[in-house]
Amino acid sequence: MKFGEHLSKSLIRQYSYYYISYDDLKTELEDNLSKNNGQWTQELETDFLESLEIELDKVYTFCKVKHSEVFRRVKEVQEQVQHTVRLLDSNNPPTQLDFEILEEELSDIIADVHDLAKFSRLNYTGFQKIIKKHDKKTGFILKPVFQVRLDSKPFFKENYDELVVKISQLYDIARTSGRPIKGDSSAGGKQQNFVRQTTKYWVHPDNITELKLIILKHLPVLVFNTNKEFEREDSAITSIYFDNENLDLYYGRLRKDEGAEAHRLRWYGGMSTDTIFVERKTHREDWTGEKSVKARFALKERHVNDFLKGKYTVDQVFAKMRKEGKKPMNEIENLEALASEIQYVMLKKKLRPVVRSFYNRTAFQLPGDARVRISLDTELTMVREDNFDGVDRTHKNWRRTDIGVDWPFKQLDDKDICRFPYAVLEVKLQTQLGQEPPEWVRELVGSHLVEPVPKFSKFIHGVATLLNDKVDSIPFWLPQMDVDIRKPPLPTNIEITRPGRSDNEDNDFDEDDEDDAALVAAMTNAPGNSLDIEESVGYGATSAPTSNTNHVVESANAAYYQRKIRNAENPISKKYYEIVAFFDHYFNGDQISKIPKGTTFDTQIRAPPGKTICVPVRVEPKVYFATERTYLSWLSISILLGGVSTTLLTYGSPTAMIGSIGFFITSLAVLIRTVMVYAKRVVNIRLKRAVDYEDKIGPGMVSVFLILSILFSFFCNLVAK
């Protein structure tokens with residue numbers, strides 16, 4: 001789909017006169033080139049630049065006016081909401097209809113914000129594409145020059161966070177008829193009869209504002225301090241992750257080892273924040289019956305360095321807390337035990353700052369209700385804090401001091417920073433056993449707005465990206481970072497609409513001018529990140545329309561032996577290769593998969609040279625039980641054969657005693673083989689190795705030994721008689 005066609009289909013009718021005149025600019029570019037026999041002059045360049053300036057002024061002015069209008073409308077509705085709420089305790093309280101009118105007005109404002117964000121995004125894409133086309137066709141490089149003009153009129157950089165928070169508060173009041181739910185945001189966390197599930201998703205920057213607006217219609221933005229006006233800095237979260245030079249914690253978390261820990265120091269807000277949280281995250285496998293846990297305690301910033309060095313003791317950390325007596329003694333003792341363990345690990349493993357993560361978080365949750373909690377982290381950035389290359393970035397401090405929360409941290413070298421291209425959505429559900437999540441949540445996580453990325457970790461991504469020369473294994477999502485996660489929108493019940501009508505004009509997936517219909521079709525069928533574990537069930541292969549006819553894909557060995565058999569020069573060599581092929585088939589498996597005809601596989605995603613992709617593997621408890629049952633079954637065969645041997649040895653004739661030797665040897669061989677196979681399987685399962693667990697030798701070996709034992713016993717008796 002050409003961008004001009006996409007623009008004409010996606011434009012909002014009310015804003016149609018204010019869009020970039022992309023087709024006119026494209027026509028001007030092509031006509032001037034054709035009139036000058038493909039030559040581009042400085043005069044033509046000046047004229048084209050003036051046309052771009054006119055379009056930029058038009059778009060920027062409209063965005064500025066519309067943005068001011070939205071803020072004015074929000075302010076007016078805020079006054080109406082406050083007035084309506086004050087009347088609740090009067091003699092003439094407002095009716096339900098009054099709140100419904102306010103809710104409709106806010107829904108209309110939400111639609112305006114959505115349309116304005118879409119308008120800005122589409123026009124910015126238009127400018128980028130026409131400049132790219134200009135540079136490609138004329139040979140003049142306009143992009144860096146015009147980028148300065150775009151930055152001077154940044155209609156595409158409007159931040160809607162403050163607006164989203166304000167609208168969320170007002171919408172929550174209107175939706176609850178002036179009685180918004182209040183309570184502890186952490187309530188409900190200790191109830192037991194719940195199924196807790198956490199899933200993570202990537203969100204393309206084009207979809208961030210729309211996603212926020214959709215969520216706030218169902219959950220309010222969680223504001224921790226309602227007594228102060230929201231500021232941009234309030235949403236900032238910074239974490240310093242610790243590890244040693246061997247990256248032991250990184251590899252433990254990457255492999256999801258049982259008991260793998262992550263240690264970090266975290267603070268909320270700007271650099272003036274005095275309270276630092278010392279946190280430890282511990283991974284637990286499902287088979288242990290325990291849940292992964294995060295534990296933390298607070299520490300004053302001035303004591304952090306001494307605590308990490310062991311100079312500031314645990315008793316000193318909690319001396320004031322003990323003296324005040326505001327918390328139960330058992331809780332204080334638990335915190336002291338946690339602090340002691342963290343300090344011990346820090347010193348023993350020689351942990352030091354390695355990676356910093358920074359992001360602005362928007363949290364959505366009903367206060368006092370932990371059933372659905374959603375957080376959206378934007379401007380995610382990872383920064384190096386280590387000294388592994390000989391550069392002491394922290395200067396023996398617990399964090400580097402040359403940056404704060406001034407994203408995008410332009411003062412840093414490119415080798416020290418990784419600006420993550422997507423936002424990270426985290427959905428935490430807590431439902432009754434057997435209960436489905438809310439319908440709107442299911443639609444949201446299944447929509448085109450998000451891309452599932454199971455087990456995504458900021459710490460793992462930061463280390464794998466910034467310390468690429470030190471790591472051998474990388475997370476499964478890293479080779480896919482260049483894959484476009486945008487997908488064509490599908491109709492849902494959660495899309496942003498104006499009250500009283502439906503708006504299905506959205507089609508937010510942008511294609512380059514050179515893109516053709518084949519690419520669009522490929523995107524329609526694309527499963528996104530092909531290594532996502534949950535998605536692999538449904539998207540094992542990217543397939544064309546399938547039929548019932550299956551075709552066979554043979555292994556390399558099978559194909560080799562088939563060629564040898566066909567090209568055999570004499571019957572003896574042919575028979576030889578047939579026998580070898582038979583044993584290869586028996587010991588190495590069929591290695592033949594029946595797949596629908598027309599299926600194709602995506603083989604473009606590969607690990608970088610010298611790296612291995614670590615895919616998280618979940619080992620169910622039943623795997624261990626099945627291994628033990630198999631071991632006990634073989635053990636019972638060994639015991640049975642041993643019992644036969646012992647019986648013949650004890651109660652049989654002298655000839656039978658000699659015949660029992662065969663059964664004894666068979667019993668011993670089965671026992672040794674069983675123990676070896678069991679030990680090998682347990683180790684492979686514990687290490688989550690992708691190996692063949694089938695025992696191809698055992699059954700045949702037992703059968704052969706048993707036959708030989710019977711024949712030997714029969715022969716002994718035959719000779720004796």
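Cβ atoms here come from the backbone N, Cα and C positions, even for glycine.
None of the noted substitutions appears here; every position holds its original residue.
According to Swiss-Prot, the domain 'SPX' annotation covers 1-148. Per-residue pLDDT, averaged across the domain 'SPX' (1-148), gives 87.
Taking the Cβ of Arg264 (mutagenesis position) as reference, residues of its chain lying under 8 Å away and at least six apart in sequence are, in sequence order, Ser239, Ile240, Tyr241, Phe242, Glu279, Lys281, Phe459. Look at Arg264 (mutagenesis position): DSSP puts it in a strand. If you look up Swiss-Prot, you'll see Lys200, Arg264, Arg266, Lys281, Lys294, Tyr359, Arg361 marked as ATP binding site, on the strength of experimental evidence.
Under its mutagenesis annotations, Swiss-Prot gives Arg264 to Ala the following note: Decreases nucleotide binding by a factor of 2.5 and reduces catalytic activity. Decreases nucleotide binding by a factor of 20 and abolishes catalytic activity; when associated with A-266.
Neighbour list (Arg266 (mutagenesis position), Cβ cut-off 8 Å, at least 6 residues apart, same chain): Ile237, Thr238, Ser239, Ile240, Ile276, Phe277, Glu279, Arg296. Here Swiss-Prot notes a mutagenesis experiment, Arg266 to Ala, with the remark: Decreases nucleotide binding by a factor of 4 and reduces catalytic activity. Decreases nucleotide binding by a factor of 20 and abolishes catalytic activity; when associated with A-264.
Within the same chain, the residues at least 6 positions away from Glu426 (mutagenesis position) whose Cβ sits under 8 Å from its Cβ are Thr198, Thr199, Lys200, Tyr201, Ile374, Ser375, Leu376, Asp377, listed in sequence order. Looking at Swiss-Prot, you'll find the mutagenesis Glu426 to Ala noted as follows: Reduces ATP turnover and polyP synthesis.
Positions annotated as Mn(2+) binding site by Swiss-Prot: Glu426. Annotation note: Glu426 (mutagenesis position) sits in a strand segment as assigned by DSSP.
Residues or ranges marked as active site by Swiss-Prot on the basis of a curator's inference: Lys458. According to DSSP, Lys458 (active site) sits within a helical segment.
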Margin query: Based on DSSP, tally up the residues of the domain 'SPX' (1-148) by helix, strand and coil.
Written below: 125 helix, 0 strand, 23 coil
Next item on the list: Among all chains shown, work out which of the recorded positions Lys200, Lys281, Lys294, Arg361, Lys458 has the most CB atoms within 10 A of its CB.
Entry: Lys458
Margin query: According to DSSP, does Lys294 (ATP binding site) sit in a helix, a strand, or coil?
Written below: strand
Margin query: Can you tell me which of the binding-site residues Lys294, Tyr359, Arg361 is spatially closest to Lys458 (active site)? Compare CA atoms only.
Written below: Tyr359
